[in-house]
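Copied over from Swiss-Prot:
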- 56-191: domain 'THD' (DOMAIN)
- Thr65 to Ala: Loss of protein expression (MUTAGEN)
- Ala80 to Arg or Phe: Decreased CD27 binding (MUTAGEN)
- Arg83 to Ala, Glu or Lys: Loss of CD27 binding (MUTAGEN)
- Ser137 to Glu: Decreased CD27 binding (MUTAGEN)
- Ser137 to Ala or Lys: No effect on CD27 binding (MUTAGEN)
- Ser146 to Asp: Loss of CD27 binding (MUTAGEN)
- Cys151 to Ala: No effect on protein expression but loss of CD27 binding; when associated with A-115 (MUTAGEN)
- Asn170 to Gln: Decreased expression and decreased binding to CD27 (MUTAGEN)
Amino acid sequence: MPEEGSGCSVRRRPYGCVLRAALVPLVAGLVICLVVCIQRFAQAQQQLPLESLGWDVAELQLNHTGPQQDPRLYWQGGPALGRSFLHGPELDKGQLRIHRDGIYMVHIQVTLAICSSTTASRHHPTTLAVGICSPASRSISLLRLSFHQGCTIASQRLTPLARGDTLCTNLTGTLLPSRNTDETFFGVQWVRP
C-alpha cells in the first residue's frame, strides 16, 4: 500500500479559513468603493460652473445704441439669446463689469449697417473704441480702431483688468452698427491671474 503524506502532521491555524473568507470581500469592497468615489468625483467636476473652475468668460451681442448724442454701444448676454453668455462678469446698464482680477483676452467685431466701401470712406472718420470707463481712476483706452474704407473691423488684445472695471465700447461717426449677431459681438475671456 502506498504511503500517504510524510507522517508529520502540519498544524493549521484555526483562523486561516476565517481570515481568507473575510479578506476577499474586504478587498473587493474597497475596490468597489474606490471606483464609485472616482466616478462621483468626475461627475462633480463636469457639473461645476465655469466660474468655480476659474473661467470668467462673456460673449455678448449688441442690444441697442444710445441716443444719437451717446456714442456708447449697449450689450446683452444670456442663453436665451443663442450664442451669447455670461459666466463671471456681469452687465451693468449694457456695459461689461469684471468680477475677478487677471489678464483677459478682450475681443470685438463691429460691422456697420447699410454700408459699402464707398459709404465707409465718405463717412470717415468712423471709429470704434473699447476702454475701461469705470472706475474713473482706471479710465483708459484699450482699443481704438478706424473703419477707413471697410465696413467691418475686428480686433483683440490681452490686457490686465481688475475687479470692478467696467468696459465700454463707443462708436463715433454717423453710421450705425449692424444688429446681426454674426457681424457685431463683444467679449472677454479670463486667461490667468
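Heads up, the Cβ atoms here are built off N, Cα and C, so glycines get one too.
Packing around Ala80 (mutagenesis position) is summarised by its Cβ count: 7 other Cβ atoms lie within 10 angstroms of its Cβ, all protein chains included. Minimal Cβ crowding within 10 Å, among the mutagenesis positions Ser137, Ser146, Asn170, is found at Ser137. Taking the Cβ of Cys151 (mutagenesis position) as centre and 10 Å as the limit, one finds 19 other Cβ atoms among all the protein chains shown. All protein chains shown were included, and the count of other CB atoms within 10 Å of the CB of Arg83 (mutagenesis position) stands at 11. Secondary structure of the domain 'THD' (56-191), assigned with DSSP and counted as helix (H, G, I), strand (E, B) and coil, comes to 12 helix, 74 strand, 50 coil. Counting only the Cα atoms, the space from Asn170 (mutagenesis position) to Ser146 (mutagenesis position) is about 12 angstrom. The separation of Cys151 (mutagenesis position) from Ser137 (mutagenesis position), Cα to Cα, is 34 Å.
Mean predicted confidence for the domain 'THD' (56-191): the pLDDT average there is 89.
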